[in-house]
Amino acid sequence: MKNASTVSEDTASNQEPTLHRGLHNRHIQLIALGGAIGTGLFLGIGPAIQMAGPAVLLGYGVAGIIAFLIMRQLGEMVVEEPVSGSFAHFAYKYWGPFAGFLSGWNYWVMFVLVGMAELTAAGIYMQYWFPDVPTWIWAAAFFIIINAVNLVNVRLYGETEFWFALIKVLAIIGMIGFGLWLLFSGHGGEKASIDNLWRYGGFFATGWNGLILSLAVIMFSFGGLELIGITAAEARDPEKSIPKAVNQVVYRILLFYIGSLVVLLALYPWVEVKSNSSPFVMIFHNLDSNVVASALNFVILVASLSVYNSGVYSNSRMLFGLSVQGNAPKFLTRVSRRGVPINSLMLSGAITSLVVLINYLLPQKAFGLLMALVVATLLLNWIMICLAHLRFRAAMRRQGRETQFKALLYPFGNYLCIAFLGMILLLMCTMDDMRLSAILLPVWIVFLFMAFKTLRRK
């Protein structure tokens with residue numbers, strides 16, 4: 001099997017279609033923001049608040065630090081080798097064929113599940129306006145629209161995601177500003193007060209146990225940041241754009257998440273936040289700001305579609321990279337004249353379309369089930385990034401090479417992140433809603449190992 005960079009060169013020399021470097025720095029930053037700011041913030045935050053109370057703010061801070069360390073590790077590798085397949089390429093090259101096979105297919109499955117979760121959430125948001133229309137109809141409609149956009153070319157995808165993400169970012173800034181105005185102008189109602197952060201049982205209202213358990217749900221909110229690595233093969237000037245994206249994206253995510261949460265928890269008592277709807281829409285609806293609530297619901301809908309849009313992009317590129325490595329069927333390397341990995345895109349879409357059936361059969365449980373499965377696969381992906389980076393740095397040291405964009409706290413940071421992610425996985429085993437996904441993870445790894453061995457024998 002050839003590595004990704006070698007095959008890319010061979011393909012180019014034969015003048016066959018390859019992935020186009022059509023993404024600028026602004027695209028990359030907002031693609032990563034678009035992949036992370038979505039249902040995890042607007043819908044998934046409800047269960048986290050119920051578990052941790054106001055201390056959920058601390059939970060997001062801790063998870064954000066871990067996410068930043070891992071993204072710096074990924075960023076260091078990507079700047080040195082900006083190839084298709086991202087961390088699956090590095091796992092393959094520096095750990096071995098099975099590590100690349102495991103990383104790539106696990107990431108692909110994760111973003112298929114993310115896509116299903118976001119389409120499910122989009123259907124839930126649409127029920128705010130059309131309560132009688134089932135979620136599966138909306139999931140099917142948005143599935144068709146987003147995949148059609150991605151079939152055109154990477155530049156159109158980048159522009160679409162840029163505007164999707166920009167709408168989200170501006171809306172979050174506006175929501176924080178409007179919330180602060182409501183809070184300090186007296187227009188936020190009788191319940192609005194900064195005292196809400198400690199009035200109902202204190203800041204650690206559910207104790208340290210509640211805070212620690214909430215981390216399993218909080219991790220869902222940070223999934224998608226690794227899209228920075230996926231964009232590398234189509235980034236213009238990756239040596240400059242990737243470091244900027246890595247450094248700025250995590251800061252902005254933390255600002256948006258923690259800023260939004262402070263406003264949310266101050267405007268409304270955390271004990272009244274529900275887990276089955278968007279807390280943000282609920283608060284403005286209860287404040288009789290129906291116009292604002294509808295506008296915010298529209299933004300939240302865009303947020304979900306944005307994350308799914310990012311997932312369609314990343315999944316097709318990951319499959320392309322797997323095929324280049326020899327870890328997926330060769331027909332998936334086919335690239336259209338416009339630079340779109342067409343067969344990879346179509347296969348990913350075909351599997352994601354099962355979300356329509358899931359929402360039809362399990363309309364009330366679909367989102368919770370999908371979120372738990374996403375968290376389990378996300379933990380494995382990030383652990384593989386940390387492990388691949390350890391081998392990458394060892395290889396650089398043997399070659400006497402100095403990297404341009406160094407990860408922080410190496411190697412202690414790698415082991416810290418692995419221990420943290422392992423702790424989250426153990427916590428999931430104690431939670432009724434997440435236990436199944438944690439148990440299925442080792443089964444999934446064994447299945448992939450057997451599939452890998454079978455393919456190698458053939």
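Here the Cβ of each residue, glycine as well, is placed from N, Cα and C on the backbone.
Original residues only.
Lifted from Swiss-Prot, the feature list:
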- PRO54 to Leu: 26% of wild-type phenylalanine transport activity (MUTAGEN)
- TYR94 to Leu: 69% of wild-type phenylalanine transport activity (MUTAGEN)
- TRP95 to Leu: 10% of wild-type phenylalanine transport activity (MUTAGEN)
- TRP105 to Leu: 39% of wild-type phenylalanine transport activity (MUTAGEN)
- TRP108 to Leu: 71% of wild-type phenylalanine transport activity (MUTAGEN)
- PHE111 to Tyr: Enables the transport of tryptophan to almost the same steady-state level as that of phenylalanine (MUTAGEN)
- LYS168 to Leu or Arg: Strong decrease in phenylalanine transport activity (MUTAGEN)
- PRO341 to Ala: 5% of wild-type phenylalanine transport activity (MUTAGEN)
- PRO341 to Ser: 3% of wild-type phenylalanine transport activity (MUTAGEN)
- PRO442 to Ala: 46% of wild-type phenylalanine transport activity (MUTAGEN)
- PRO442 to Gly: 52% of wild-type phenylalanine transport activity (MUTAGEN)
Tell me the Cβ contacts of PRO54 (mutagenesis position) under 8 Å, same chain only and six or more apart in sequence, or just say none.
ASN196, LEU197, TRP198, PHE203, PHE204, ALA205, LEU265, TRP270
Using a 10 Å radius around its CB, how many other CB atoms surround TRP108 (mutagenesis position)?
25
Hey, which of the mutagenesis positions PRO341, PRO442 is the loneliest by Cβ count within 10 Å?
PRO442
Whole-number Å value for how far TRP108 (mutagenesis position) lies from PRO341 (mutagenesis position) (Cα to Cα):
14
Among the mutagenesis positions TRP95, TRP105, PHE111, point out the residue whose Cβ has the most other Cβ atoms within 10 Å, with all shown protein chains included in the count.
PHE111
Proximal but sequence-remote residues of the same chain as TYR94 (mutagenesis position) (Cβ under 8 Å, at least 6 apart):
ALA388, ARG391, PHE392, ALA394, ALA395
Distance, TRP105 (mutagenesis position) to LYS168 (mutagenesis position) (CA atoms, angstrom):
30
Let me know the DSSP-derived helix, strand or coil state of TRP95 (mutagenesis position), please.
coil
Given the mutagenesis positions TRP95, TRP105, TRP108, PHE111, find the one whose Cα is closest in space to the Cα of PRO442 (mutagenesis position).
TRP105
How many Å lie between the Cα of PHE111 (mutagenesis position) and the Cα of TRP105 (mutagenesis position)?
10
